[in-house]
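Undergrad: Found this in Swiss-Prot, in case it helps:
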| type | residues | note |
| --- | --- | --- |
| BINDING | Cys227, Cys230, His244, His249 | Zn(2+) binding site |
| MUTAGEN | Phe328 to Gly | 3-fold reduction in affinity for RNA. Does not affect affinity for UTP |
| MUTAGEN | Ser330 to Ala | 50-fold reduction in affinity for RNA and 7-fold increase in affinity for UTP |
| BINDING | Ser330, Ser341, Asp342, Ile343, Asp344, Gly555, Ile556, Arg557, Asn558, Ser559, Lys580, Lys584, Ser598, Tyr599 | UTP binding site |
| MUTAGEN | Asp342 to Ala | Loss of catalytic activity |
| BINDING | Asp342, Asp344, Asp548 | Mg(2+) binding site |
| MUTAGEN | Asp344 to Ala | Loss of catalytic activity |
| MUTAGEN | Arg390 to Phe | Loss of catalytic activity |
| MUTAGEN | Asp548 to Ala | Loss of catalytic activity. Does not affect gRNA binding |
| MUTAGEN | Lys580 to Ala | 6-fold reduction in affinity for UTP. Does not affect affinity for RNA |
| MUTAGEN | Ser598 to Ala | Does not affect affinity for RNA and UTP |
| MUTAGEN | Tyr599 to Phe | Does not affect affinity for RNA and UTP |
| DOMAIN | 659-697 | domain 'PAP-associated' |
| MUTAGEN | Asp775 to Ala | 25-fold reduction in affinity for RNA. 2-fold increase in affinity for UTP |
Amino acid sequence: MSKYSLLFNQGTKDGTNASSGSEANSANITSSSAPASSTNTSSPTSSESAVVSPPASTSPRRRLIHRRHGSAGAAEVAPLSLPKRPQQPNEEKHENFISDSVHHCSNRGASGSELKALTTSGSETVMSASPDIAFEAPSPPTASASPPLESTSAVESDGDVVIDDMMRYQEGDSGGSRSATSAAAAGRAVSTNDAAALINGDPGPLSSAVSSSSSGSPHTPPRLFTCDMCLQYVSTSYEALEQHALDQHGDALADYTRLRSVAEKLVPVWDEVLKRKASVVQQWGKRIFAVAVQRDAGAEKMAEAHRARAQLELVVQRWHPRAKVFIFGSSVAFGVWDGISDIDFTVVDVDELEAGTWPPSEKNAVRSITELLRRAGFSFINLEPISHARVPIIKHHASLPIRLTDEQRHRLYEEARQSAAAVDLVAAESLASSSPSSAQETTDEKGLTQLEAELIIARSVRYSLNLPAGPPDSAILEASIRLAVGSAAVQQVWWNRTRDMCCMTFDTTTNAVKASTCPLHFMSAGMRARVQPLHEECRPELYGMDFDLSFRAFGIRNSHLLRRYLLSHPCARPGALVLKDWSKTSGVNNSVNGYLTSYAINIMWIYYLVHRGVIRYVCPARDIPASLRCNVDADPQYAAMVDPTWTPEERAAMEAQAGELLLGFFYYYAFEFDWVNHVVSLNRPGITTKASLGWDVEDVAQTGSPAPHFGVAGSQHQYNLAGAEGQQGDLHSGTSLSAPQTRPLTGYDGMMASSASAAARRSRATTRYSFCIEDPYEENLNLGRHMGVTKTLRVQTELYRGLLSLLKDDPQHCCVFAGSTNSSGSTDSNGAMASGAAEPAMVAARTPSEPTELPVRVLYKLMAISTRELAIARRRYSATVTAGTEFPGALLSDLEAAFLAQAPTEWKLARQVWNKHQLLHRLGLKLHAREYVLPRREVGVRRLAAKAPPGVVPASAPEPTFTAEEVAAAAAESGQAPFSAEHAPTSSEEVTQMNRAFLGAFPARRLPEDLMLAMTKGYSCLTPSWVAWSKPWAALSAWWTDRLHSPSTTTQGEDPLASGTCEQGGVSPSLPTGAPHHISAVPEKSAGAMHQTRTQLRRHVVAEIASTPAARRVLRLLFR
């Protein structure tokens, strides 16, 4: 039984009695209606015999639909009170209705078809009287494949009951239908065949979608329409429903009537308008191609998307080893990626897909892959698993970077160069000649916002251990990573001094993600590692982009179908980009609130181009292969938006055609397309009707939900349900739809409203066919299934608005290009860029005012200044205060003054994005007592003096901060000539000599402060060796490794892996025991390739560490 039968037969407990009563009624009506049609007279006596009383065993309740006197022309009726038990007077009302109606028609000379219609409507009323709630629901105009229209005058009656919408679907070219442009003139048509079928004993009119009588005549049930803002309102004609939406929900459709009346004046003179607006059309064509050029970020950005897909596939294969990740969506359909919009990924196992067993349990897959991504370092906040949607997906929202213009970026370059020159002239010269942060950038450099150090950091992974790792654990950990990614892929390995954190740098970001997801092994029981990228902003490509991950293959084939269409004409992709921006800014593209998606907008655009003959039709089933094994590439190929070989004449012709097509799109869907009877479909060439798809009757109620009520004229009940179809505001355009004005519901009405609201929230099974767009591959799927009358009228309003705006507004105020203007910046620069001849380099061109990502070195600069100020404040405090008191911190006012004095641009930009507390948190600081600033965690400052060997400083300190007396005293003790204060070391040998000369008699308590000062100098110069960590104290601890051993325990023949020494960063055996040691500023490489298995590696470790008695005790504990 369909939903429509449940709707009208709710409460029926004995279906046999109901059907028998219906058949008896139909039989008696057959005998009584024939004389009435032949003699044009009727009497109550003759019609009384046609009524059969319902069975006395089970008497269901009845509801009669009454209308007020004099309410001719109204299309909707409302419920009255429910009688306790159907009695004989109610049956007499049905008898009188038939006789009085026929008598009224005979008095005014009605035709036989009208009498048959009345007799048929009377039979419908009697047959539907047996269920619990009986409705008089005549059919509205239904879809037909033929354009002719047959209409008759509406039946008027003085009785209590009037049915003003009685139309039946008629097979063939003579069936009743109406077009979108002649809806007001469409009358009511009556099908003689359907009436005869009902007279001959056809079953109840609402029992099924398609039924036949005993004689084989076709029959279609009446079409019902519901409002999408008040789900309890039901109408039998779309005109009445549209008028209801305009009357009751006019606040949400304030501009519909005004814009439609103005736009309709263009219909008779449309060809003349196009001729007069030829210059305007050319102007919009230039603007369209300017938007297309701005969205094309080049082949390099598409390569980033390819690397992100490969990285995600490595994570997914930890869940399903044979699964592959494909890119679909706009990046495939358009062939470009702008680097900002989100990317759609889908996971498919090709073998299982061809076997028919894919996808697996999508909810479990969402949970499993989400857990794997979080283990790989993805944030819990940015990763959003959506497992209870119609299509379960995983959404990733990347953290928004700071936006910076080209002018501000070059200003930062200049200030960074000047500040580096103020610190050290030699360093400034090397920075200007070799550093990518200088203003004199090389011509082959593509990324202006990335330093060499940032690229190194993006390939680095941090492993934080819960316990300190001994030599066996560290060796096993490094070996497990090398076995997963390959020994040649590992470039550097760093361990901190406490052996609880390891950082590894790889050759590519893809290998870094692979190392983040590989299984880790340890020797000690209970040891675990938390894996995450080294830096919060410099990470592999997958971490820094928005993406959606699904598990269905429909999107792959859909995207390649759109790609085939859009790449077939040069104007197709630019126009689709403009319409996508318009749909988002106008609110038409808002699937969260039940509107359309970008996919639906693209289908509308392609359907229009095919209908106009601009592009050829492509069969979705025949021309696009279904198999993904050899026909689809996981990485979409890049295709430039603008052909660089165009001549100025060819470009002008394309611009004129693009402007005309964009203007015609709005006119076509505003006036030419028949939304009442036709469907936007690419499944077949030509026109597709709603009747051919079975979409001419909509699902109006869910199973178990209350029966919808008809409205009483003058007091219509409005139930504002905040369910799936509720209006919750427009997220894209920034405006919200006002809720309909409703009165508070109490008693029975309030109970019905709350229960209906709960049912609407529980189920989204309501499918509407007011706005029909057929999906090319998913069967019986309407992409506009959530759009009712109110949302349809809103979309039509935006079509009218866009059409009028293109004809009368200037480029700065046109609503169609509102989204493109906000994203592309200056209109003049875009127009100038689009007007010239196309060049290959213009595809990736950017306007000066276009925002780009803020370089990470801006935070490094503020971090360096804050660290220096903290060190200076600590030194001042220790010089004035006695020992034993705790350092309170640096004054916040002093820190802000230092920011304004040394980095005003960075400070201003950072404060535009974060407040004071957020910025301090990003810098690794905390506010103490509302006026002092301290590090959140001082790693390596208090423990450094106790555990670090005395006299060891990092090699990157360009100029140790010692007084002249200290320098002279150290030089005199060592017997060497003192170095000049202006001379900075340029090699490791010079730093080693400086360490020997200066640090012989230097007190150990001054070591941490001087190390911090020396480290911040490296940060200010922005050298790659100093930006390996996001926090200065973490960077300090990175080079204090415990791999140093005394010369007595280290020999030249020992394996570096076993002893922990390194040729670059180890201790030179030639140095005396008390001489200061040198640690290289460049993180040391892990020596030795590890291709052995775990058993071989264990034997190797055993052989190396068994040389001392202490190591033997460790081995007995490990292998007991």
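Quick reminder: no glycine exception, Cβ is built from N, Cα and C everywhere.
Each of the listed features needs to be described in terms of its position in the shown structure.
TA: Under the three-state DSSP scheme, Phe328 (mutagenesis position) falls in the strand class. For Phe328 (mutagenesis position), other Cβ atoms within 10 Å of its Cβ number 26.
Of all Cβ atoms in the protein chains displayed, 25 besides its own lie within 10 Å of the Cβ of Ser330 (mutagenesis position).
All protein chains shown were included, and the count of other CB atoms within 10 Å of the CB of Asp342 (mutagenesis position) stands at 16.
Counting Cβ atoms from all protein chains shown, Asp548 (mutagenesis position) has 19 others lying within 10 Å of its own Cβ.
Contacts of Asp344 (mutagenesis position) defined by a Cβ separation under 8 A and a same-chain sequence distance of 6+ are given as Ile327, Phe328, Gly329, Ser330, Ser331, Phe547, Asp548, Ser550, Gly555, in order along the sequence.
Secondary structure at Arg390 (mutagenesis position), as computed by DSSP, is coil.
Under the three-state DSSP scheme, Lys580 (mutagenesis position) falls in the helix class.
Around Ser598 (mutagenesis position), a 10 Å sphere centred on its CB holds 18 further CB atoms from the protein chains shown.
Within 10 Å of the C-beta atom of Tyr599 (mutagenesis position) sit 22 other C-beta atoms, taking all shown protein chains into account.
On the 0 to 100 pLDDT scale, the model's mean across the domain 'PAP-associated' (659-697) is 94.
Sequence-distant neighbours of Asp775 (mutagenesis position) (same chain, 6+ residues apart, CB-CB distance under 8 A): Asn558, Leu781, Asn782, Leu783. DSSP assigns Asp775 (mutagenesis position) to coil in the three-state reduction, outside any helix or strand.
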Undergrad: Across all the protein chains here, work out how many other Cβ atoms are within 10 Å of the Cβ of His249 (Zn(2+) binding site).
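TA: There are 25 of them.
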Undergrad: In the domain 'PAP-associated' (659-697), how many residues does DSSP assign to helix, to strand and to coil?
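TA: Counting residues by DSSP class gives 18 helix, 5 strand, 16 coil.
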Undergrad: Any idea which of the recorded positions His244, Arg390 has the thinnest Cβ neighbourhood at 10 Å?
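TA: Output over recorded positions His244, Arg390: least Cβ neighbours within 10 Å is Arg390.
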Undergrad: Find the shortest Cα-Cα separation between Arg390 (mutagenesis position) and the binding-site residues Cys227, His249, Ile556, and name the residue that gives it.
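TA: Comparing Cα positions, the closest of these binding-site residues turns out to be Ile556.
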Undergrad: Other residues near the Mg(2+) site, CB within 8 A of the CB centroid of Asp342, Asp344, Asp548?
TA: Gly329, Ile343, Phe345, Lys395, Asp546, Phe547, Leu549
Undergrad: Of the binding-site residues Cys227, Cys230, His249, Ile556, which sits closest to Asp342 (mutagenesis position) by Cα distance?
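TA: Of the binding-site residues Cys227, Cys230, His249, Ile556, Ile556 has its Cα closest to that of Asp342 (mutagenesis position).
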Undergrad: Would you count the other C-beta atoms found within 10 angstroms of the C-beta of Asn558 (UTP binding site) for me?
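TA: Other Cβ atoms within 10 Å of Asn558 (UTP binding site): 23.
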Undergrad: For the binding-site residues Cys227, Cys230, Ile556, which one has the sparsest Cβ surroundings, going by other Cβ atoms within 10 Å?
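TA: Fewest other Cβ atoms within 10 Å, among the binding-site residues Cys227, Cys230, Ile556, is found for Ile556.
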Undergrad: Restricting to the same chain and to sequence separations of six or more, state which residues have a Cβ under 8 Å from that of Lys580 (mutagenesis position).
TA: Ser330, Asn589, Ser598, Ile601, Asn602
